[in-house]
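K.L.:
The following feature annotations were taken from Swiss-Prot:
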type: MUTAGEN; residues: Glu69 to Lys; note: In ilr1-3
type: BINDING; residues: Cys138, His140, His198; note: Mn(2+) 2 binding site
type: BINDING; residues: Cys138, Glu174, His401; note: Mn(2+) 1 binding site
type: MUTAGEN; residues: Gly139 to Asp; note: In ilr1-1
type: MUTAGEN; residues: Gly415 to Glu; note: In ilr1-2
Amino acid sequence: MDFSGSFFVIFVTFFFLPPLSSAGSYDSGSGLESLARGMLHSAKDPEFFEWMRGIRRKIHENPETGFQEFKTSQLVRDELDSLGVKYKYPVAKTGVVAWIGSCSKPVFGLRADMDALPLQELVEWESKSKVDGKMHACGHDTHVAMLLGAAKLLQTTKHLIKGTVKLVFQPGEEGYAGAYEMLKDEILDDLDGILSVHVFPSIPSGGIGSRPGTVLAGAGLFTVTVHGQGSHAATPHFSKDPVLAASSAVVALQQIVSRELDPLEAGVVTVGYIEGGHAQNVIPQSAKFGGTFRSLSNDGLLFIQRRIKEISEAQASVYRCKAEVNFEEKKPSLHPVMNNDEGLYEHGKKVAEAMIGKNNFHDFPVTMGGEDFSFFTQKTKAAIFVLGVKNETLGAGKPLHSPYFFVDEEALPVGAALHAAMAVSYLDEHGHSHEEEVKSEL
């Protein structure tokens, strides 16, 4: 899609945004456009943009993996201090929750994850990762920079906030269920809704996408250890071969999706690794394999989990072995399906279209990817939107989790403005409703 001329030129500065005058004044029409485009205009100011880009690059150069985001968290707190924004730290070890507004209901959350991946960056550029074997290959550095940008926009216009905005800087998204850990803290008990924005490399830079209802799969991880009896390879009759048993189980697990699930219901069972002995002429004592399973329904996820255990144990038994099946139960073993609240989605879509035009809003397809942001759906209304960062001229378009992943930083202002405009307009609409509820109770 050609994005030339897709952004509107704004001549009214951010500081002259019109005050809220009546309930729902930002719900649609010129009021919402003025808010959304004004936020974007301010975020695209050269000084503002360079500030955000500098934050993003500092984080990118110093990536930290799950629950080790100490420098990243310190940077977040330093920036919040400079903005005069209050916060709580630590939340879930390295997380930060900040707030702007009246400290009263309603409360709307904005979330950014902070952790990097254990991956060697292969992109050669001036802000390449300085940490060997670690890289921000999922855009979380960008998420943090955009949320800090939103904090600056909101702090400048906090007189517009009819309630409270909570800024959630979350650790440990990549396999650590950091969202689940953060939700244990009472500071997030009062959320009335929450938004997360994730960069996406197949949408043109600056475009926004989402969908109502189911958007991402529920997911789980599993490991299976098959215990047998080892022997010399020349005397297999003295063994209980765990490699053979594990191999049979891996093949049998693929029949869950092909023969046990409704063909109209999506599901995935993928074995990502298998390991056994280390010698060519020895049958080992044990073998191990592991992988992930996905479904677009929570019931489907539970069914697949149960069948992984049953099939693995049964196949091991056929070969006189025993299978030990583990679903990482020390932490949440299942990430729930990510379902966008339809009302929150519709509101976010209106904000996005008011900001960048209807032609630049994309219907995001359902995918089998997983996101621990889905834990927030069990707490409150939640919606995830994606922000395009694709720019083939820059080489930005490689998949998430690729060592060649690269971001077009020109999208930063759009993400910051989307966060801020969404929060202000949502609270404006629901703040008046909350006031009416309080009056009726009195």
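Glycine is no exception: its Cβ is also placed from the backbone N, Cα and C atoms.
None of the substitutions listed is reflected here, since the structure keeps the original residues.
Computed from a predicted structure; not experimentally measured.
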K.L.:
Between the recorded positions Glu69, Glu174, whose Cβ has more other Cβ atoms within 10 Å than any of the rest?
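P.N.:
When each Cβ's neighbours within 10 Å are tallied, Glu69 leads.
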K.L.:
Please name which of the recorded positions listed here, Glu69, Glu174, His401, is nearest in space to Gly139 (mutagenesis position), Cα against Cα.
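P.N.:
Comparing Cα positions, the candidate nearest Gly139 (mutagenesis position) turns out to be His401.
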K.L.:
With a 10 Å radius around each C-beta, find which of these binding-site residues (His140, His198, His401) has the fewest other C-beta atoms nearby.
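P.N.:
Counting other Cβ atoms within 10 Å of each of the binding-site residues His140, His198, His401 gives the minimum at His401.
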K.L.:
Give me the Cα-Cα distance between Gly415 (mutagenesis position) and His401 (Mn(2+) 1 binding site), rounded to a whole Å.
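P.N.:
One finds 20 Å between the Cα atoms of these residues.
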K.L.:
Take the Cβ of Gly415 (mutagenesis position) and count every other Cβ within 10 Å, whichever protein chain it belongs to.
P.N.:
29
K.L.:
CB neighbours of Gly139 (mutagenesis position) within 10 A?
P.N.:
27
K.L.:
Hey, how far is Glu174 (Mn(2+) 1 binding site) from Glu69 (mutagenesis position), Cα to Cα, in Å?
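P.N.:
With the alpha carbons as reference points, the distance is 12 Å.
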K.L.:
What's the number of neighbouring CB atoms sitting within 10 A of the CB on Cys138 (Mn(2+) 2 binding site)?
P.N.:
21
K.L.:
Tell me the coarse DSSP state (helix, strand, coil) of His198 (Mn(2+) 2 binding site).
P.N.:
strand
K.L.:
Around the Mn(2+) 1 site formed by Cys138, Glu174, His401, which additional residues qualify by having Cβ within 8 Å of the site's Cβ center?
P.N.:
Ala116, Leu117, Leu119, Ala137, His140, Glu173, Leu400
K.L.:
In whole Å, how far does the CA atom of Glu69 (mutagenesis position) lie from that of His198 (Mn(2+) 2 binding site)?
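P.N.:
So the Cα of His198 (Mn(2+) 2 binding site) lies 19 Å away from that of Glu69 (mutagenesis position).
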K.L.:
Going by C-alpha positions, which of the binding-site residues (Cys138, His140, His198) is nearest His401 (Mn(2+) 1 binding site)?
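P.N.:
It is Cys138, whose Cα lies nearest.
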K.L.:
Check His140 (Mn(2+) 2 binding site) against DSSP and tell me helix, strand or coil, would you?
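P.N.:
Note: His140 (Mn(2+) 2 binding site) is helical by DSSP.
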